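Trainee: This is the structure I have questions about; it appears just below.
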Amino acid sequence: MDMEVDEAISGTSSSRLAPIEEVKPTPKQIKRIAAHSHVKGLGIDTETQEAHYEAAGFVGQAPARTAASIVVDMIRLKCMAGRAVLIAGPPATGKTAIALAMSQELGDGVPFVPLVASEVFSNEVKKTEVLMRSFRRAIGLRVKETKDVYEGEVTELSPVEASDNSGMGKTISHLVLSLKTAKGSKQLKLDPSIYDSILKQRVEVGDVIYIEANSGIVKRVGRCDVYASEFDLEADEFVPMPKGDVRKSKDIVQNVSLHDLDIANARPQGRQGDVSNIVSQLMTPKKTEVTDRLRSEINKVVNEYIESGVAELMPGVLFIDEVHMLDVECFTYLYRALESPMAPVVVFATNRGTTTVRGLGDKAPHGIPPEMLDRLMIIPTMKYNEEDIRKILVHRTEAENVQFEEKAFDLLSKVGAEKSLRYALQLIAPARLCAQTCGREVIEVEDVDRCTKLFMDRGESLKKAEEEMRQPKNKK
């Protein structure tokens, strides 16, 4: 009967032409050009282990980049945990870019948590709590487990209904699921709670999934490559049909931070019994504080997993920019946090010289108490010269896909050398808009000159403010 219906449908479709519909192309994703989009790494020579003058989007600051590469190597060898580094130098000398390049050199496997010192201060959460959260975000845990799973291509997915005694109609009593591999197939009778997870992941016949035998967690791997020739508007990942038996032992590796474990255990849900269940309980972080007692219990469990070989600790990097904004209470807390057994590498950055320590009143180098300075490895950065600024501007114009006339680019480089590099970088986008307004794609001298007159730099703004202060006020 079904075959007859299919033939009838195919017959009618051949006699009538389907209407032609225009397929609209998917909108091109706009890639945002950030301040350090051109930085791709530290630019270190693999043979000499020294930084190239110009490499990986970086120009100059070779000694600082070489020192940062040594810190990266120490982090990889896990002999840097609990130590701190300070990147100190004038404004616009590449301090944040060096920290970003360090994270790119470390890769995705090592946690990298950026934090601005002003983010520590909040009316809802204590300063020490914000620092502790950041510390635990920067400490990763790689969990390795061998689990009993059912894996294969879905060939049957049938929920079985049964009458409800409460008179509310029919409910799903169990789920019949058939999985197929290259070696054989198996039919499973599953709990109805698993059906909800299957619906959420939109599992259908032809998908490759695996189900953990202990916890019942369902994971959709992808679409079986047998259906790769089918026309589908949605881009899907095609995977080969699993080999071996349907029921097998599988090694599962999951990366999670200590902060994720804190949040997952603050309001535990689901079944207990193994690490993956704890990882699966991750939810949206709350603004309330996690108790020290809970953290100590999690640390005990983590230490047990590490000793038994189930998990591996991955100390990451916590980058705190504008560290001079921290007060003496934060620094006092950092003394103890850096000495704890579970501590990441902390990288500070500041552009201040000798300034007042907040909450203390005394002046100190970089606004950091002397007790903390003794614990730091300090990496200095130097001011860029005119040639460095010119090459940095070349990298930025290439990243932003902007074309300059040679004389206009000379003027922009001169502005960067005389005023500031950041001011010159900020003039690129307005100059392009001025050129486009005049119907040109190439930026000329008049475009750069117009932008310098429309937008003041820091020095001109300060000079104008001082002149206004000296002018006598008109009495009413």
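Every residue, even glycine, has its Cβ placed from backbone N, Cα and C.
Here Swiss-Prot flags GLY89, PRO90, PRO91, ALA92, THR93, GLY94, LYS95, THR96 as ATP binding site. For the mutagenesis of GLU371 to Lys, Swiss-Prot gives this note: In px34; results in arrest at larval stage L3, but with continued pharyngeal pumping regardless of arrest, perturbed vulval development, blocked gonadogenesis, increased intestinal lipids, abundant epidermal granules and smaller nucleoli. The structure shown keeps the original residue.
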Trainee: Near the Cβ of PRO90 (ATP binding site), how many other Cβ atoms are there if near means within 10 Å?
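Mentor: Step by step: centre on the Cβ of PRO90 (ATP binding site), count other Cβ atoms within 10 Å, giving 15.
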Trainee: Which are the residues of the chain, GLY89, PRO90, PRO91, ALA92, THR93, GLY94, LYS95, THR96 excluded, whose CB is within 8 A of where the CB atoms of the ATP site average out, their centroid?
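Mentor: Sorted by sequence, the hits are ASN351, THR381.
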Trainee: Pick out which of the binding-site residues THR93, THR96 has the most other Cβ atoms within 10 Å of its own Cβ.
Mentor: THR93
Trainee: Which Cβ among the binding-site residues (GLY89, PRO91, GLY94) has the fewest C-beta neighbours inside 10 Å?
Mentor: PRO91
Trainee: Looking only at C-alpha atoms, tell me how far GLY94 (ATP binding site) is from GLU371 (mutagenesis position), rounded to the nearest Å.
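Mentor: It is 26 Å, counting Cα to Cα.
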Trainee: Neighbour count, 10 Å Cβ-Cβ cut-off, for LYS95 (ATP binding site): what number do you get?
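Mentor: Around LYS95 (ATP binding site), other Cβ atoms within 10 Å: 27.
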Trainee: Counting other Cβ atoms within 10 Å of each Cβ, which of the recorded positions ALA92, GLU371 scores lowest?
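Mentor: Each of the recorded positions ALA92, GLU371 was scored; lowest Cβ tally within 10 Å is GLU371.
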Trainee: Write down the Cα-Cα distance for GLU371 (mutagenesis position) and LYS95 (ATP binding site), rounded and given in Å.
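Mentor: About 23 Å separate the Cα atoms of these two residues.
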Trainee: Between the Cα atoms of ALA92 (ATP binding site) and GLU371 (mutagenesis position), find the distance and write it as a whole number of Å.
Mentor: 28
Trainee: Take the C-alpha atoms of THR93 (ATP binding site) and GLU371 (mutagenesis position) and report the distance between them in angstrom, rounded.
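Mentor: Distance between the two Cα atoms comes out at 26 Å.
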Trainee: How long is the line from the C-alpha of PRO90 (ATP binding site) to the C-alpha of GLU371 (mutagenesis position), rounded to the nearest angstrom?
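Mentor: It is 23 Å, counting Cα to Cα.
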Trainee: Calculate the distance in Å between the alpha carbons (Cα) of GLY89 (ATP binding site) and GLU371 (mutagenesis position), and round it to a whole number.
Mentor: 20
Trainee: Which of the three DSSP-derived classes (helix, strand, coil) applies to THR96 (ATP binding site)?
Mentor: helix
Trainee: What Cα-Cα separation, expressed in whole Å, is found between THR96 (ATP binding site) and GLU371 (mutagenesis position)?
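Mentor: THR96 (ATP binding site) and GLU371 (mutagenesis position) have their Cα atoms 24 Å apart.
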Trainee: Could you state the CA-to-CA distance between PRO91 (ATP binding site) and GLU371 (mutagenesis position) to the nearest Å?
Mentor: 25
